[in-house]
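Chemist: Just lifted these from Swiss-Prot, have a look:
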type    : residues                             : note
BINDING : ASP34, ASP86, GLU158, GLU160         : Mg(2+) 1 binding site
BINDING : ARG47, ARG70, GLU158, GLY231, ASP233 : DNA binding site
BINDING : ASP179, ASP181, ASP233               : Mg(2+) 2 binding site
MUTAGEN : ARG29 to Ala                         : No significant effect on exonuclease activity or flap endonuclease activity
MUTAGEN : ASP34 to Ala                         : Loss of flap endonuclease activity but substrate binding activity is retained
MUTAGEN : ARG70 to Ala                         : Loss of exonuclease activity and reduced endonuclease activity. Reduced substrate binding
MUTAGEN : ARG73 to Ala                         : No significant effect on exonuclease activity or flap endonuclease activity
MUTAGEN : ASP86 to Ala                         : Loss of flap endonuclease activity but substrate binding activity is retained
MUTAGEN : ARG103 to Ala                        : No effect on flap endonuclease activity or substrate binding
MUTAGEN : GLU158 to Ala                        : Loss of flap endonuclease activity and substrate binding
MUTAGEN : ASP179 to Ala                        : No effect on flap endonuclease activity or substrate binding
MUTAGEN : ASP181 to Ala                        : Loss of flap endonuclease activity but substrate binding activity is retained
MUTAGEN : SER187 to Ala                        : Fails to translocate from nucleoli to the nuclear plasma
MUTAGEN : ARG192 to Lys                        : Impairs ability to localize to sites of DNA replication or repair
MUTAGEN : GLY231 to Ala                        : Loss of flap endonuclease activity and substrate binding
MUTAGEN : ASP233 to Ala                        : Loss of flap endonuclease activity and substrate binding
Amino acid sequence: MGIQGLAKLIADVAPSAIRENDIKSYFGRKVAIDASMSIYQFLIAVRQGGDVLQNEEGETTSHLMGMFYRTIRMMENGIKPVYVFDGKPPQLKSGELAKRSERRAEAEKQLQQAQAAGAEQEVEKFTKRLVKVTKQHNDECKHLLSLMGIPYLDAPSEAEASCAALVKAGKVYAAATEDMDCLTFGSPVLMRHLTASEAKKLPIQEFHLSRILQELGLNQEQFVDLCILLGSDYCESIRGIGPKRAVDLIQKHKSIEEIVRRLDPNKYPVPENWLHKEAHQLFLEPEVLDPESVELKWSEPNEEELIKFMCGEKQFSEERIRSGVKRLSKSRQGSTQGRLDDFFKVTGSLSSAKRKEPEPKGSTKKKAKTGAAGKFKRGK
């Protein structure tokens, strides 16, 4: 879910914090991508006649086709992607995960009813609601990435939190995900729609945290409290407080504690056993990989092993996969050129958003497990 309504709120009250770019604008940029979010998009979008792609054994292959071709497209445009996979979800997320299970069970019932009624559009809608990224999907995508020479990392917990840590450390330019809570975790730059389908023709949206805070007149801790009021994955929000009201309250009272003291409890009842303090702490001090322990490396694709996996096991067209590998190899030769703004510091524009910010005190960092294409060095 991320943060409810945050993207629209920023567009309404801090529009200068957003800019839209074509994918070509990111030539030479390293980007940390929320892998689970991307795989979910591929499972939803890469379909044939409304159904996911499958091989003869009935195994789903939509995620592999999506990962293969979208990654090649990024590389062809000079982007150097590193995929970050989710680790163990924080305990605070258990309530949200339980709600998702309930919604899936309800969607399953509605799907059966739609199938019985022969309502094709309803069947497609509820089928997509049942899409879930599994361990097998993740493992197969990791294997594919390693054969493509693309680095990936295993986060100890939430992928978007570790993506944010990589941006703050200057290891990558931006975090790419549809989950807006990447900003709540402190990512200086967030990119949306990077892995969206080309057919949708969505421009890439770039959100700059420093400009958001400046426009709202908030610091990061106050912004975190605003996000909690809007609604997050980690605790309930106060019913009856909409986005604009939440902004007004935070700007006036500066913290959730002070807001609660001044609210009419009959009109705005606070959730029972409200875990807003724990959620606040989680956003400011998440369990993340240690960016200094990570050395990112993009290497030459292993063509024959890719053919063995994608064509032999997953039954994709050999001609198409070999063509994709050629495109990938060619893109590597062109992406070695750097960006001019990596050498010259430009000030006073969105593109000069801070590349590095200090970690909050007590931030829990762990060394991430790394794929074959990503190597470790000792932390500084």
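Backbone N, Cα and C atoms are what each Cβ position is placed from, and that goes for glycine too.
Original residues throughout; no substitutions modelled.
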Chemist: Identify, in sequence order, the residues in the chain of ARG192 (mutagenesis position) that are 6 or more apart from it along the sequence and have a CB within less than 8 Å of its CB; answer 'none' if there are none.
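Modeler: Listed in sequence order: ALA7, ALA176, THR177, GLU178, ILE204, GLN205, PHE207.
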Chemist: Using a Cβ-Cβ cut-off under 8 angstroms and a sequence gap of six or more, which residues of the chain neighbour ASP181 (mutagenesis position)?
Modeler: GLY2, ILE3, LEU6, GLU160, CYS227, SER232, ASP233, PHE283
Chemist: Between the Cα atoms of GLY231 (mutagenesis position) and SER187 (mutagenesis position), what distance do you get, rounded to the nearest Å?
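Modeler: That comes out at 19 Å between the alpha carbons.
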Chemist: Least buried of the mutagenesis positions ARG29, ARG70, ARG73, going by other Cβ atoms within 10 Å?
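Modeler: Comparing Cβ neighbours within 10 Å for the mutagenesis positions ARG29, ARG70, ARG73, ARG73 has the fewest.
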Chemist: Cβ-Cβ under 8 Å from ASP86 (mutagenesis position), same chain, 6 or more residues apart: which ones?
Modeler: ALA35, SER36, ALA155, SER157, GLU158, ALA159
Chemist: Including all protein chains displayed, how many Cβ atoms other than that of ASP179 (mutagenesis position) lie within 10 Å of its Cβ?
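Modeler: Result for ASP179 (mutagenesis position): 23 other Cβ atoms within 10 Å.
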Chemist: Given the mutagenesis positions ASP34, ARG70, SER187, which lie close to ASP179 (mutagenesis position), meaning Cα to Cα within 10 A?
Modeler: ASP34
Chemist: Hey, which of the recorded positions ASP34, GLU158, GLU160, ASP233 is the loneliest by Cβ count within 10 Å?
Modeler: ASP233
Chemist: Could you round the CA separation between ARG70 (mutagenesis position) and ASP34 (mutagenesis position) to a whole angstrom and send it over?
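Modeler: ARG70 (mutagenesis position) and ASP34 (mutagenesis position) have their Cα atoms 14 Å apart.
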Chemist: Using only C-alpha positions, which one of ARG29, ASP34, SER187 is spatially nearest ARG73 (mutagenesis position)? These are the mutagenesis positions in the record.
Modeler: ARG29
Chemist: Sequence gap of 6 or more, Cβ distance under 8 Å: name the residues on the same chain that satisfy this around SER187 (mutagenesis position), in order along the sequence.
Modeler: GLU160, CYS163, ALA164, VAL167, LYS168, ALA174, ALA175, LEU209
